[in-house]
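Chemist: For the mutagenesis result Glu21 to Lys, the note given in Swiss-Prot is Increased affinity for ARG box in the presence of arginine. According to Swiss-Prot, the experimentally introduced change Ser44 to Phe is described as follows: Defective binding to ARG box. Looking at Swiss-Prot, the entry for mutagenesis of Ser47 to Leu says: Defective binding to ARG box. The annotation that Swiss-Prot gives for the mutagenesis experiment Pro76 to Leu reads: Increased affinity for ARG box in the absence of arginine. Here the residue is the original one, while Swiss-Prot reports the published mutagenesis Ala105 to Val with the comment Defective binding to arginine and to ARG box. Where Swiss-Prot documents Gly123 to Asp as a mutagenesis experiment, the accompanying text is: Defective binding to arginine and to ARG box. Forms dimers not hexamers.
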Amino acid sequence: MRSSAKQEELVKAFKALLKEEKFSSQGEIVAALQEQGFDNINQSKVSRMLTKFGAVRTRNAKMEMVYCLPAELGVPTTSSPLKNLVLDIDYNDAVVVIHTSPGAAQLIARLLDSLGKAEGILGTIAGDDTIFTTPANGFTVKDLYEAILELFDQEL
């Protein structure tokens, strides 16, 4: 098997193992990969892969600390349009809530603030991956929601 094909198989197996959310140590991941036929895998390589794919330790349903991949649709690249950073847009009677890729909320909020009151935006509050935005006078929350959907080419 070609080296790149073998590497792709390793990455696929690695991600599948992390999705199981049952491995609490790098050694356990090494052992599981070796059982699948990846004989040249070691703790150092697993550590680099965990870092490369942004794996984190979190509690699973059994309250055990395990490695898993973050719930992110994709890591943005330099050629990604900003709209790819917006994952979901919803609203209630008071605010429009925008969910973004981790770390992208402040960038998107800055863009919305720059559009300002002319587009119906009174202001925004951004965390790491969530934005609250409220409509300016003369605009309803639904108007603002629809304007933001259109801005990011989202479906109703």
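The backbone N, Cα and C atoms fix where each Cβ goes, and this holds for glycine too.
Original residues only.
Can you tell me where each of these features sits in the structure?
Modeler: A coil conformation is recorded for Glu21 (mutagenesis position) in the three-state DSSP classification, outside any helix or strand.
The Cβ neighbour count for Ser44 (mutagenesis position), using a 10 Å radius and every protein chain shown, is 10.
Contacts of Ser47 (mutagenesis position) defined by a Cβ separation under 8 A and a same-chain sequence distance of 6+ are given as Gln26, in order along the sequence.
Sequence-distant neighbours of Ala105 (mutagenesis position) (same chain, 6+ residues apart, CB-CB distance under 8 A): Ile98, Ala126, Gly127, Asp128, Asp129, Thr130, Ile131.
In this structure, Gly123 (mutagenesis position) is part of a beta strand by DSSP.
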Chemist: Taking only the Cα atoms, work out how far Gly123 (mutagenesis position) lies from Glu21 (mutagenesis position), in Å, as a whole number.
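Modeler: Their Cα atoms are separated by 39 Å.
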Chemist: Residues with Cβ closer than 8 Å to the Cβ of Glu21 (mutagenesis position), same chain and 6+ apart in sequence?
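Modeler: Glu21 (mutagenesis position) has long-range Cβ partners Thr58, Asn60, Ala61, Val66, Tyr67, Cys68.
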